[in-house]
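Down below is the structure, laid out as structure tokens.
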Amino acid sequence: MPDVDRFGRLPWLWITVLVFVLDQVSKAFFQAELSMYQQIVVIPDLFSWTLAYNTGAAFSFLADSSGWQRWLFALIAIVVSASLVVWLKRLKKGETWLAIALALVLGGALGNLYDRMVLGHVVDFILVHWQNRWYFPAFNLADSAITVGAVMLALDMFRSKKSGEAAHG
């Protein structure tokens, strides 16, 4: 691995690239295979593939707005992504867990940013539901990576507090 003092934990960006590529390939696949809102049941009453476009943020927040939200969410994603790269670069050698968490969040943010900038919406295709009574909003691999990375960040904060260490950052 390159000199950690010079590059920080930037070599962990391979995870970011992997998340981005898997996210974009999966979105392209489901756009080619499914029509809008078509469902393919994978596990009855629990899990399906579907195709949905989200012009808003998480849970379709502001999706009904006139289009300005596309640029707002893109700007937020760019600022957050730049901040994550700086944070990643400043990590020390022993902060591997945190490096992986940041790389996951960054990969997901960039995957959804690409959709938003190029397509004008985010492509979602994973649908978790319970029978026909409850549906979680459709999501994608980028959203999953962001969620896993965020949980890892939260666990890192709790671990740091419990051991009496200063919070990473």
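Easy rule for this one: first residue shown is 1, then count along the chain.
Using N, Cα and C of the backbone, Cβ positions are placed for all residues, glycine too.
Heads up, this one's the original sequence, none of the swaps are in it.
Over in Swiss-Prot, the protein carries these features:
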MUTAGEN   Asp115 to Ala  Retains 20% of wild-type activity
MUTAGEN   Asp115 to Asn  Retains 50% of wild-type activity
MUTAGEN   Arg116 to Ala  Loss of activity
MUTAGEN   Asp124 to Asn  Loss of activity
ACT_SITE  Asp124  active site
MUTAGEN   Asp143 to Asn  Loss of activity
ACT_SITE  Asp143  active site
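Shown here: features listed in Swiss-Prot, placed on the structure.
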{"residue": "Asp115", "record": "mutagenesis position", "Cβ within 10 Å": "21"}
{"residue": "Arg116", "record": "mutagenesis position", "Cβ within 10 Å": "20"}
{"residue": "Asp124", "record": "mutagenesis position", "Cβ within 10 Å": "22"}
{"residue": "Asp143", "record": "mutagenesis position", "Cβ within 10 Å": "20"}
Rounded distance in angstrom between the Cα atoms of Asp143 (mutagenesis position) and Asp115 (mutagenesis position): 12
Length of the line joining the Cα atoms of Asp124 (mutagenesis position) and Asp115 (mutagenesis position), in Å: 10
